[in-house]
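S.K.: Before I ask anything, let me first share the structure, which is written out below as structure tokens.
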Amino acid sequence: MSRWSVSQGCGNSHKALTMAGHGEQLFRGWGMVRPSMRSEAERLRSFSAWPRTCPQPSPVEMARSGFYYLGPGDRVQCFSCGGVLRSWEPGDRPDTEHRKFFPSCTFLQQQQRDPGATDSQILGQHSGEEPDRTWESVYPEMAEERDRLDSFRNWPMYAHGNPEHLAGSGFFYTGHRDNVKCFHCDGGLRNWEQGDDPWTEHAKWFPMCDFLLHVKGEAFIRRVQESLFRSPESSPDSLGSYIYDRSPASSPGSPESWRYLQSSVAQDALQMGFKQSLVASLIQSKFLLTGSSYSSVSDLVTDLLVAEEETHSTESVSVSRAPTRMERSEPPKESAPPLSTEEQLRRLKEERMCKVCMDKDVSMLFVPCGHLVVCTECAPNLRHCPICRAAIRGSVRAFMS
């Protein structure tokens, strides 16, 4: 174990790279260097890129002790004091090493005074007030459990899932098939199967929901997220070639870039059909600029769609401007007349039109296939993507610019 604080060597350059514009002055009174990692669940998610060759301690122990994964290698950083540790060895305990090298850490000191306190309670004591959490629900009219339960009056007989359990877990029935939504975070789930536990699914897909955190606590979310890390499905060896296509055309190009494809968020994007090189590039860029990875598939997909659009625009301009041998050696052929403005607008409107109702604009991205072909009103009626016929597990709202 060796110490590497943010005030030494490479630490200074890293701080200058990652701290600018991320609330250092605002949160200084709280003693937080990385406020975005103040949640234990969020710190645990950062370890999705933790090298599999690294020995213990486990990501769960790291996150519980205030550390999130910084990289490269086995470098971790405390969200509160900014202390960085690396060169972990078997038998090392994160809390012990934290106390050994950074004894003045505010988070560590408060944790020692109140071992049972959650991150949110500790942060509230840092600032002398309640933790900064907005409890503005997306659907405040469904904040009462009895109102959510009333929404299940027309719950289909064929649908799996107990309405009382679903309502108690924050979900209300949307009125379409077996689609439910969380009143607070707007997270939507469908295609319920026998044995699915609403709270577990809530923590699996929407771990940052404040209602979930308030009712179940960080320990529950941590256990659910930890089970995802240990799941055989997350192992590269068990993933199909359609996810990890190692052909030169799609390879990110370097072992360092390959590391960014190990997270569950990256794997979901790859399953949607996005290029490995583009996914790795975006995740790597975000990590270098902010010091953290994407926390949700929707954020990554939004950036991927923008990046693809920019790439296509650049390629079309390059192709139109690049002369070819044929253009220099042969007389130009008659080209089709340019499209009128009205025709261009008609085609653009047609591309953005919902392929089901043929009326409203497309706005819902299906998971896991990634197709964007229907509007908000038509999406709940579908169980399979109309393009590829893949089963729809979830959907993400997309905003067209």
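Glycine is no exception: its Cβ is also placed from the backbone N, Cα and C atoms.
Every position carries its original residue.
Summarising the annotation, Swiss-Prot assigns Zn(2+) binding site to Cys182, Cys185, His202, Cys209. The mutagenesis experiment Ser231 to Ala is recorded by Swiss-Prot, whose note states: Abolishes phosphorylation, but no effect on caspase inhibitory activity; when associated with A-235; A-247; A-251 and A-254. For Ser231 to Asp, Swiss-Prot lists a mutagenesis experiment annotated as follows: No effect on caspase inhibitory activity or auto-ubiquitination activity; when associated with D-235; D-247; D-251 and D-254. No effect on protein stability or anti-apoptotic activity; when associated with D-235 and D-251. Quoted from Swiss-Prot for the published mutagenesis Ser235 to Ala: Abolishes phosphorylation, but no effect on caspase inhibitory activity; when associated with A-231; A-247; A-251 and A-254. No effect on protein stability or anti-apoptotic activity; when associated with A-251 and A-254. Ser235 to Asp appears in Swiss-Prot as a mutagenesis experiment; the accompanying note says: No effect on caspase inhibitory activity or auto-ubiquitination activity; when associated with D-231; D-247; D-251 and D-254. While the structure shown retains the original residue, Swiss-Prot records the mutagenesis experiment Ser247 to Asp with this note: No effect on caspase inhibitory activity or auto-ubiquitination activity; when associated with D-231; D-235; D-251 and D-254. Swiss-Prot gives this note for the published mutagenesis Ser247 to Ala: Abolishes phosphorylation, but no effect on caspase inhibitory activity; when associated with A-231; A-235; A-251 and A-254. In Swiss-Prot, a published mutagenesis experiment is listed as Ser251 to Asp, annotated No effect on caspase inhibitory activity or auto-ubiquitination activity; when associated with D-231; D-235; D-247 and D-254. No effect on protein stability or anti-apoptotic activity; when associated with D-235 and D-254. For the published mutagenesis Ser251 to Ala, Swiss-Prot gives the following note: Abolishes phosphorylation, but no effect on caspase inhibitory activity; when associated with A-231; A-235; A-247 and A-254. No effect on protein stability or anti-apoptotic activity; when associated with A-235 and A-254. One mutagenesis experiment catalogued in Swiss-Prot, Ser254 to Ala, is accompanied by this note: Abolishes phosphorylation, but no effect on caspase inhibitory activity; when associated with A-231; A-235; A-247 and A-251. No effect on protein stability or anti-apoptotic activity; when associated with A-235 and A-251.
Give me the lay of the land around each of these features.
M.R.: In the three-state DSSP reading, Cys209 (Zn(2+) binding site) counts as coil. Sequence-distant neighbours of Cys209 (Zn(2+) binding site) (same chain, 6+ apart, CB under 8 A from its CB) are Gly170, Cys182, His184, Cys185, Gly187, His202.
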S.K.: Counting Cβ atoms within 10 Å of each candidate's own Cβ, which of the binding-site residues Cys182, Cys185 comes out highest?
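M.R.: By the 10 Å Cβ neighbour count, Cys182 comes out on top.
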S.K.: Compute the centroid of the Cβ atoms of Cys182, Cys185, His202, Cys209, then list the same-chain residues not in that set whose Cβ lies within 8 Å of it, in sequence order, for the Zn(2+) site.
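M.R.: Going along the sequence, the neighbours come out as Gly170, His184, Asp186, Gly187, Phe206, Phe211, Leu212.
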S.K.: Helix, strand or coil by DSSP: which one applies to Cys182 (Zn(2+) binding site)?
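M.R.: Once the DSSP labels are grouped into three classes, Cys182 (Zn(2+) binding site) ends up as strand.
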